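The following feature annotations were taken from Swiss-Prot:
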| type | residues | note |
| --- | --- | --- |
| ACT_SITE | Asp70 | active site, proton acceptor |
| MUTAGEN | Arg14 to Ala | Loss of activity |
| MUTAGEN | Glu34 to Ala | Loss of activity |
| MUTAGEN | Lys53 to Ala | Loss of activity |
Amino acid sequence: MTKPLILASQSPRRKELLDLLQLPYSIIVSEVEEKLNRNFSPEENVQWLAKQKAKAVADLHPHAIVIGADTMVCLDGECLGKPQDQEEAASMLRRLSGRSHSVITAVSIQAENHSETFYDKTEVAFWSLSEEEIWTYIETKEPMDKAGAYGIQGRGALFVKKIDGDYYSVMGLPISKTMRALRHFDIRA
């Protein structure tokens, strides 16, 4: 019998992407506080957070296979989290305007006797944005729950000049790499 699969995330985008695999799974949100370790690189931080999220749920459900994930938007060595308010969202979008940044998504899969954690890094270039474009976007409320204050799968796509890497990773779950990793847990789509 296959072990139950759990997604340890409340992200509607991650749910949407995991649905593409057409596998039965449940959602149990991890209560891990998303604090960064200043001694870690962005890649180390995002992997550490994904692992903590998956482990927190796996510890409560030891007979399940648990997927945890985390995404960070990084510019000039600084990681941009979710904006706290509209002013911070505007500030983030001004910084991203006309520039390239990295989006790093880590996935951690935890099971009783096996675990796997990896990350995917994608480069995204933005067009130059006017103040009007920034504030019109913020008024949609779309940027308020997203790292870097934009969603590539929504109106934020209008800001993207070029993407080099996995689009789905920018959305929050590199689905192809995740499926390949799940094969190591005897799960196939």
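Every residue, even glycine, has its Cβ placed from backbone N, Cα and C.
Looking at the shown structure, what environment does each listed feature sit in?
Taken residue by residue with DSSP, Asp70 (active site, proton acceptor) is part of a strand.
DSSP assigns Arg14 (mutagenesis position) to a helix.
Counted within 10 Å of its Cβ, the other Cβ atoms near Glu34 (mutagenesis position) come to 14, all protein chains included.
Non-local contacts of Lys53 (mutagenesis position) by the CB criterion (under 8 A, 6+ apart in sequence, same chain) comprise Ala8, Ser9, Ser30, Val32, Gly68, Ala69, Asp70, Ser108.
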With every protein chain in view, what's the tally of Cβ atoms within 10 Å of the Cβ of Asp70 (active site, proton acceptor), excluding that atom itself?
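Total other Cβ atoms inside 10 Å, all chains included: 27.
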Under a criterion of Cβ-Cβ distance under 8 Å and sequence separation of at least 6, what residues of the same chain contact Arg14 (mutagenesis position)?
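Correct list: Leu7, Ala69, Gly172, Leu173.
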